[in-house]
Amino acid sequence: MKKIKIALVGQPNVGKSLLINALCKANMKVGNFSGVTIEKASAKTFYKNYEFEVIDLPGTYSLDGYSEEEKITRHFLNQNDYDVIVNVLDATNLERNLILSAELLSLNKKMLLALNMCDEAKKEGIELDTSILSQEFQSQVVEISAKTKENLELLLQKIIILFESKFIPRSQFYTPLCEKSPEKEDLLYFINELSKKIITHKKEERNLTKKIDALLIHKFFGLPIFLFLMWLLFQLTFSLGQIPMDYIESGFNTLGEFVKNNISNTFIASALADGIIAGVGAVILFLPNIMILFLGIALLETTGYMSRVAFLLDGILHKFGLHGKSFIPLITGFGCSVPAFMATRTLKNKRDRLLTLFVINFMSCGARLPVYVLFIGAFFPSEKAGNYLFGIYILGAILGLCAAKFLRMTAFRGLDEPFVMEMPKYRMPNWHLVWFMVYNKAKMYLKKAGTFILLASLLIWFASNFPKSEENLNDFNAQERAIEQSYLGQFGKGIEPIFQPLELDWKLSVSLISGLAAKEVMISTMGVLYSLGKDVDETNNDLKGIIAKNIPIPSAVAFILFVMIYNPCFAATIVFSKESGKLKYTLFLFLFTCTSAYIVAFIGLHIAKILLN
């Protein structure tokens, strides 16, 4: 079987990621904002006796650019570690796309032009004379639709023919293809004239996108609409997620009781019920909320709305020292900090990139969501829970803006750069791809629950049960004394004075420390530490009830505020260190976020006390 290595190249928003999904059935992220493919990604497919390895390179407008994505693409193409270049173009916006195509031709490699979104071009009355394009660019042209999978088999056939044919260097149809000004202006003129020959509009261009934009990015209505959509997302995240949560919680409680009642060895029964089931179950409990949140974010991305919000918030972000493009990493941070940190590569200015890296942590990631849902469900009525959840996320964003202003005035001074960003057309989401985006997130969440969090739960259970107490543990007070004398209890009592001003007990203090590894571990830790009271008080036989009974509301407020701001998980911290480039920035992140969290939590504690008195 022969192997063909394909470099998939194109400008942002031309559908490269969608194409690689269609060709290789790869579950890759697809979005409508610049830089969705931050790193080189690959997938494989097989056709006839050939194995195709498709390298999805970051979207780039030019090979002359200096952003991280453009550097990655240029470096890969200059390495010659591929057989064929497949240049993907947007058939509805061909003229702009051809500039990159001309630059790619100057590499003098085997290249094929794939005109994507031809189905949309036909709907808009756009006709393309591909014979002229093929002749002028001395390359094969294939009209395809990654969305409907039209002509994808033909594309593979053309790639095979190109791969098997002997490469004949092209005659230079235009000399200064990759030169800079003033020749670059001549290239633009050439592309413009060529486009007039290739492109024919049979009817007026549809202006549906403009009509929608007139409302969604309106000067007065745009921001309220965005806030309403965010409120609706968090409202649905809590209210819809609550329905399966009750069944999942009941199932794990029943399973734990079954294990305790049917395993005679109390040591093994406790390890399984109080360690694994209580710890892992407490994390899996919030899977529905996680899936609903990621579904909402995926829909906003794939429809093209997120790019509009970046434009809408540019003025506000600039006032706080952030760049308009910072919005993309920031909104990604609501899902997970790891891809959010990586998405800062779209920012060319180093100061803007570093500032955005620091502020991302204030955007509550999906791993923090279970903590919020747990505490909101414990202390507030369910009909208002969505409002409180929305308020927590908005408060985190506001604190992030304040932190950005502070850092811009101190550590990251510099001039603002202008904001230029492409506005893609609105598109109906591809439900198959949206599902796989959500499925992948859920799969990662469950994988973490079944590996890392399972081990953490066992470790926490062991540390909270040893050394063994000689007392009769049928008494609740004896159980409390036993856990306080355990290794975990001794550690918790040791760090308790640090968190005493926040009025957090040693159990919450230990939960915060465990959250440095992964925020989900906090839920697992509380699930183990607070599970002792289950057998004693039957009216509070779930984690929410136990927390509501044992933690005062002001302390709960302080805990939530601390969780909202302090250092990201270990995996995200490693990525932050890599993206920032220096260890000193990682140390500063830890000190800055933990100090900010402590101050905000202290203020929140006393405000809550005043309001409750």
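Cβ atoms are placed via backbone N, Cα and C, with glycine included.
Among the features that Swiss-Prot reports, GTP 1 binding site is placed at Gly10, Gln11, Pro12, Asn13, Val14, Gly15, Lys16, Ser17. Of all the Cβ atoms in the protein chains shown, 29 others lie within 10 Å of the Cβ of Gly10 (GTP 1 binding site). Annotation note: Gly10 (GTP 1 binding site) sits in a strand segment as assigned by DSSP.
According to Swiss-Prot, the GTP 3 binding site annotation covers Asp56, Leu57, Pro58, Gly59, on the basis of sequence analysis. DSSP assigns Asp56 (GTP 3 binding site) to a strand.
The GTP binding site annotation in Swiss-Prot covers Asn116, Met117, Cys118, Asp119, Ser145, Ala146, Lys147, and the record cites sequence analysis as its basis. Neighbours of Lys147 (GTP binding site), defined as other CB atoms within 10 A of its CB across all chains, total 20. The secondary structure of Lys147 (GTP binding site), as reduced to three states from DSSP, is coil rather than helix or strand.
According to Swiss-Prot, the feature domain 'FeoB-type G' maps to 3-165.
In Swiss-Prot, a published natural variant is listed as Ile132 to Val, annotated In strain: F38011. Following the DSSP three-state reduction, the secondary structure of Ile132 (variant position) is helix. In sequence order, Leu194, Lys197, Ile198 make up the list of same-chain residues 6 or more apart from Ile132 (variant position) whose Cβ falls under 8 Å from its Cβ.
The natural variant Thr254 to Ala is recorded by Swiss-Prot, whose note states: In strain: F38011 and M129. Taking Cβ-Cβ distances under 8 Å and a sequence separation of 6 or more, Thr254 (variant position) has no neighbours in its chain.
Among the sequence features in Swiss-Prot, the natural variant Phe258 to Leu is noted as follows: In strain: M129. Under DSSP, Phe258 (variant position) is assigned to a helix (H, G or I) in the three-state scheme.
DSSP gives Met291 (variant position) a helix state. Here the Cβ of Met291 (variant position) has 20 other Cβ atoms within 10 Å, regardless of which shown protein chain they belong to. The note that Swiss-Prot attaches to the natural variant Met291 to Ile is: In strain: M129.
Under its natural variant entries, Swiss-Prot includes Ser469 to Asn with the note: In strain: M129.
For the natural variant Gln500 to Lys, the note given by Swiss-Prot reads: In strain: F38011 and M129. Sequence-distant neighbours of Gln500 (variant position) (same chain, six or more apart, CB under 8 Å from its CB) are absent.
The subset of binding-site residues (Pro12, Asn13, Ser17, Pro58) lying with their Cα within 10 Å of the Cα of Ala146 (GTP binding site) consists of Ser17, given in sequence order. Minimal Cβ crowding within 10 Å, among the binding-site residues Asp56, Asp119, is found at Asp119. Mapped onto three states, the DSSP output places Cys118 (GTP binding site) in helix. Listed in chain order, the residues near the GTP 1 site other than Gly10, Gln11, Pro12, Asn13, Val14, Gly15, Lys16, Ser17 are Gly59, Val88, Asp90, Asn116, each with its Cβ within 8 Å of the site Cβ centroid. Counting only same-chain residues six or more apart in sequence, the Cβ atoms lying under 8 angstroms from the Cβ of Ser145 (GTP binding site) belong to Asn116, Met117, Cys118, Asp119, Glu120, Asn151.
Mean pLDDT for the domain 'FeoB-type G' (3-165) in the predicted structure: 84. For Gln11 (GTP 1 binding site), the nearest neighbour among the listed recorded positions (Asp56, Leu57, Gly59, Phe258, Met291), judged by C-alpha distance, is Gly59. Geometry remark: Asn13 (GTP 1 binding site) versus Pro58 (GTP 3 binding site), CA distance 11 Å.
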